[in-house]
Amino acid sequence: MCQATNGPSRVVTKKHRKFFERHLQLLPSSHQGHDVNRMAIIFYSISGLSIFDVNVSAKYGDHLGWMRKHYIKTVLDDTENTVISGFVGSLVMNIPHATTINLPNTLFALLSMIMLRDYEYFETILDKRSLARFVSKCQRPDRGSFVSCLDYKTNCGSSVDSDDLRFCYIAVAILYICGCRSKEDFDEYIDTEKLLGYIMSQQCYNGAFGAHNEPHSGYTSCALSTLALLSSLEKLSDKFKEDTITWLLHRQVSSHGCMKFESELNASYDQSDDGGFQGRENKFADTCYAFWCLNSLHLLTKDWKMLCQTELVTNYLLDRTQKTLTGGFSKNDEEDADLYHSCLGSAALALIEGKFNGELCIPQEIFNDFSKRCCF
């Protein structure tokens, strides 16, 4: 892993490994509310350990049988007895006569099994067609966007769930893992043109993507990653790409140059944020947005490292939000480490080193191996 060039900071690799390992062991009762999010906890932990060069397939491969139990096949009560499948976040959510699988837990589980190198599962066990049919049913026919789950009574896309760029990314990533590569592959299961139309409708006037014409770093990364998986980045105009790059570069907070004069004028300016990235304009820096912004820049231009100050963001992560006592990364320098920010902080550092695939959010070496071994 990378090391800050200025100052004594370095990555406390052993403590980060222990931090992620703790989340795969017995968690305290305060985490009971997250029981339905077990697949997310496993993904963030396995991803973090993989970034820090832990052989997770050797260390946790014995638990693949337990992981596989979360894969549920359901026969819908329709005229065609349609079979769909996906993952539940926890076995307590495997409720008879109710469709409780959802897109996020399905993607978290699939990515975790890729990192655990359970290639036998993808090649011989996973019913990719029924899984793709579930993704298809989550698409809103009127907008082209996706919801995360089905109505447990009607088995149509949930009418109360939100639909946004996050779920569009998750849906396309699942189909990509299932073997979809060309537009024709995706068209077999979803209305790709309508999806592309929805993504384009989320473009903001000053660059980037977001709802209600307010650009957001996380949504921008989701939109660009979705377009990349669909091989459709060329649909963006050169002007929009340039505007988006400019907007993303302006999200890197600096205590140098003109920005230092904001200290008394901007309530959202904090000098200690120097080098970090904010998710929106007039917000404080946040560890996770370092990844979302850097991944977006990486997808837009091969010169991204020359445009942004990677040394400063590295120093920000290592000096400000890395927890040298407990391991992990926090949202900012005032809070404790949490699993989400620890994973994305580690991913940002790995992305700078060229060791992380931002499109699927897994280490590059694992992505390469999966692509080679599982050619559907």
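Cβ from N, Cα, C; glycine included.
The geranylgeranyl diphosphate binding site annotation in Swiss-Prot covers His216, Ser217, Gly218, Arg280, Glu281, Asn282, Lys283, Tyr289, Ala290, Phe291, Trp292 and is backed by similarity to another entry. Long-range Cβ neighbours of His216 (mutagenesis position) (same chain, at least 6 residues apart, Cβ-Cβ under 8 Å): Ala208, Phe209, Gly210, Gly279, Arg280.
Annotated Zn(2+) binding site per Swiss-Prot: Asp286, Cys288, His341, in sequence order. The Cβ neighbour count for His341 (Zn(2+) binding site), using a 10 Å radius over every protein chain in view, is 24.
The secondary structure of Ser85 (mutagenesis position), as reduced to three states from DSSP, is extended strand. One entry in Swiss-Prot concerns the mutagenesis experiment Ser85 to Phe. Its note says: In cdc43-2; severely impairs the geranylgeranyl transferase activity.
All protein chains shown were included, and the count of other CB atoms within 10 Å of the CB of Cys138 (mutagenesis position) stands at 28. Under its mutagenesis entries, Swiss-Prot includes Cys138 to Tyr with the note: In cdc43-3; severely impairs the geranylgeranyl transferase activity.
Under the DSSP three-state reduction, Arg166 (mutagenesis position) is assigned to helix. Experimental mutagenesis is annotated in Swiss-Prot for Arg166 to Ile, with the remark: Increases KM for isoprenoid substrate 29-fold.
For Ala171 (mutagenesis position), other Cβ atoms within 10 Å of its Cβ number 28. Annotation of the mutagenesis experiment Ala171 to Val or Thr in Swiss-Prot: In cdc43-4,5,6; severely impairs the geranylgeranyl transferase activity.
Under its mutagenesis annotations, Swiss-Prot gives His216 to Asp the following note: Increases KM for peptide substrate 12-fold.
Arg280 to Cys appears in Swiss-Prot as a mutagenesis experiment; the accompanying note says: In cdc43-7; severely impairs the geranylgeranyl transferase activity.
Swiss-Prot lists Asn282 to Ala among its mutagenesis entries, and the accompanying note reads: Decreases catalytic activity 2-fold, but retains substrate binding properties. For the recorded site, Asn282 (mutagenesis position), the DSSP three-state label reads coil. Asn282 (mutagenesis position): 10 other CB atoms within 10 A of its CB, across all protein chains.
What Swiss-Prot notes for the published mutagenesis of Gly328 to Ser is this: In cal1-1; completely abolishes geranylgeranyl transferase activity. Displays a defect in nuclear division and bud formation. Under a cutoff of 8 A between CB atoms, and with a sequence separation of 6+ in the same chain, the neighbours of Gly328 (mutagenesis position) are Lys15, His16, Phe19, Phe20, Gln322, Ala337, Asp338, Leu339, His341, Ser342.
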Original post:
What residues, ordered by sequence, lie under 8 A Cβ-to-Cβ from Ser85 (mutagenesis position) and sit at least six positions away in the same chain?
Top reply: Tyr71, Ile72, Lys73, Thr74, Ile101, Asp127, Ser130, Leu131, Phe134
**OP:** Anything within 10 Å of Arg166 (mutagenesis position)? Look among the binding-site residues Gly218, Glu281, Lys283, Cys288, Ala290, Trp292, comparing CA atoms, and list what you find.
**Re:** Gly218
Original post:
Highest CB neighbour count within 10 A among the recorded positions Arg166, Arg280, Lys283?
Top reply: Arg166
Subject >> Least Cβ-crowded entry, counting other Cβ within 10 Å, from the binding-site residues listed as Glu281, Asp286 >> reply: Glu281
